[in-house]
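What follows is a single structure, written as structure tokens, with notes after it.
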Amino acid sequence: MFKAVLFDLDGVITDTAEYHFRAWKALAEEIGINGVDRQFNEQLKGVSREDSLQKILDLADKKVSAEEFKELAKRKNDNYVKMIQDVSPADVYPGILQLLKDLRSNKIKIALASASKNGPFLLEKMNLTGYFDAIADPAEVAASKPAPDIFIAAAHAVGVAPSESIGLEDSQAGIQAIKDSGALPIGVGRPEDLGDDIVIVPDTSYYTLEFLKEVWLQKQK
């Protein structure tokens with residue numbers, strides 16, 4: 001039986017992914033870069049702020065100084081933070097609150113493994129902080145997703161090996177990170193975006209404790 005569930009935040013617990021997309025698109029247009037559409041945005045999901053900005057700059061072969069890079073990253077985040085001020089418990093995705101309750105009542109550890117530095121703020125806005133045993137700090141890991149560092153850190157933060165954990169993700173980068181950490185990925189989204197070699201559910205209402213147990217047992221066979 002698995003001992004921990006490691007949650008991504010954007011696109012798994014709530015739809016802050018949409019706010020990230022709008023904030024990146026606005027920033028790109030401000031600096032004269034076109035092409036940050038929904039298709040390109042798939043590359044940014046689950047990726048750190050700095051790595052996302054670099055991908056956008058690379059799109060137009062644009063070079064900026066270290067100081068300007070820092071300012072652009074801050075500008076995007078300031079815009080994003082304004083957008084998420086109104087996030088509330090009503091924004092929690094279907095099934096997630098019940099899953100958190102069931103995991104706690106079954107003494108299964110819960111950790112956040114998000115690239116978002118705003119993770120603690122968002123959990124607080126949605127009244128979910130108390131369900132989490134640990135929040136891995138993205139600023140403390142050496143490499144962002146698709147590197148496995150954040151999932152390894154999240155598992156270790158609750159005293160569990162990644163191989164004894166399930167990771168929940170909605171992005172290609174995140175799924176790769178879970179695989180490389182040694183945890184078992186269960187994706188939410190479309191197989192054409194996430195790959196056909198893992199279990200994928202169409203929406204978060206499928207994330208029940210019973211379903212997670214089922215997938216875990218199948219993978220152990």
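Here the Cβ of each residue, glycine as well, is placed from N, Cα and C on the backbone.
What Swiss-Prot lists as active site, nucleophile is Asp8. The active site, proton donor/acceptor annotation in Swiss-Prot covers Asp10. Summarising the annotation, Swiss-Prot assigns Mg(2+) binding site to Asp8, Asp10, Asp170. Annotation source Swiss-Prot lists beta-D-glucose 6-phosphate binding site at Asp10, Gly46, Val47, Arg49, Ser116, Lys117, Asn118, citing experimental evidence. Among the mutagenesis entries in Swiss-Prot is Thr16 to Pro, noted as: 500-fold reduction in the rate constant for Asp-8 phosphorylation by beta-G1,6bisP. 6,700-fold reduction in the apparent rate constant for cycling of the phosphorylated enzyme to convert beta-G1P to G6P. 13-fold increase in the estimated rate constant for phosphoryl transfer from the phospho-Asp8 to water. Quoted from Swiss-Prot, the note on the mutagenesis of His20 to Asn is: 300-fold reduction in the conversion of beta-G1P to G6P in the presence of beta-G1,6bisP. Experimental mutagenesis at this site is recorded by Swiss-Prot as Lys45 to Ala, annotated: 20'000-fold decrease in catalytic efficiency. Listed in Swiss-Prot is the mutagenesis experiment Gly46 to Ala, annotated as follows: 1'000'000-fold decrease in catalytic efficiency. Annotation of the mutagenesis experiment Gly46 to Val in Swiss-Prot: 10'000-fold decrease in catalytic efficiency. For the mutagenesis result Ser52 to Ala, the note given in Swiss-Prot is Wild-type activity. Quoted from Swiss-Prot, the note on the mutagenesis of Lys76 to Ala is: 100-fold reduction in the conversion of beta-G1P to G6P in the presence of beta-G1,6bisP. In Swiss-Prot, a published mutagenesis experiment is listed as Asp170 to Ala, annotated Impaired, but active with an increase in the affinity for G1P.
Mapped onto this structure are the features recorded in Swiss-Prot.
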residue : record                                  : Cβ contacts under 8 Å, 6 or more apart
Asp8    : active site, nucleophile                : Gly46, Ala113, Ser114, Gly167, Leu168, Glu169, Asp170, Ser171, Gly174
Asp10   : active site, proton donor/acceptor      : Thr16, Ala17, His20, Lys45, Gly46, Ser114, Ser116, Asp170
Val47   : beta-D-glucose 6-phosphate binding site : Lys55, Ala115, Ser144, Lys145, Ser171, Ala173
Arg49   : beta-D-glucose 6-phosphate binding site : Ala73, Lys76, Asn77, Ala115, Lys117
Ser52   : mutagenesis position                    : Trp24, Leu44
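Excluding Asp10, Gly46, Val47, Arg49, Ser116, Lys117, Asn118 themselves, the residues of that chain whose CB lies within 8 A of the CB mean position for the beta-D-glucose 6-phosphate site are, in sequence, Leu9, His20, Ser48, Ser52, Ser114, Ala115, Gly119, Pro138. Other residues of the same chain near the Mg(2+) site, with their Cβ within 8 Å of the Cβ centroid of Asp8, Asp10, Asp170, are Leu9, Gly11, Val12, Ile13, Ala17, Lys45, Gly46, Ser114, Glu169, Ser171, Gly174, Val188.
The Cβ of Asn118 (beta-D-glucose 6-phosphate binding site) lies under 8 Å from the Cβ of Thr16, Asn77, Tyr80, Val81, Ile84, each on the same chain and at least six residues away in sequence.
Neighbour counts were taken as the number of other C-beta atoms within 10 angstroms of each residue's C-beta; across the recorded positions Lys76, Lys117, the minimum falls on Lys117. Considering only the mutagenesis positions Thr16, His20, the Cβ with the fewest other Cβ atoms within 10 Å is that of Thr16.
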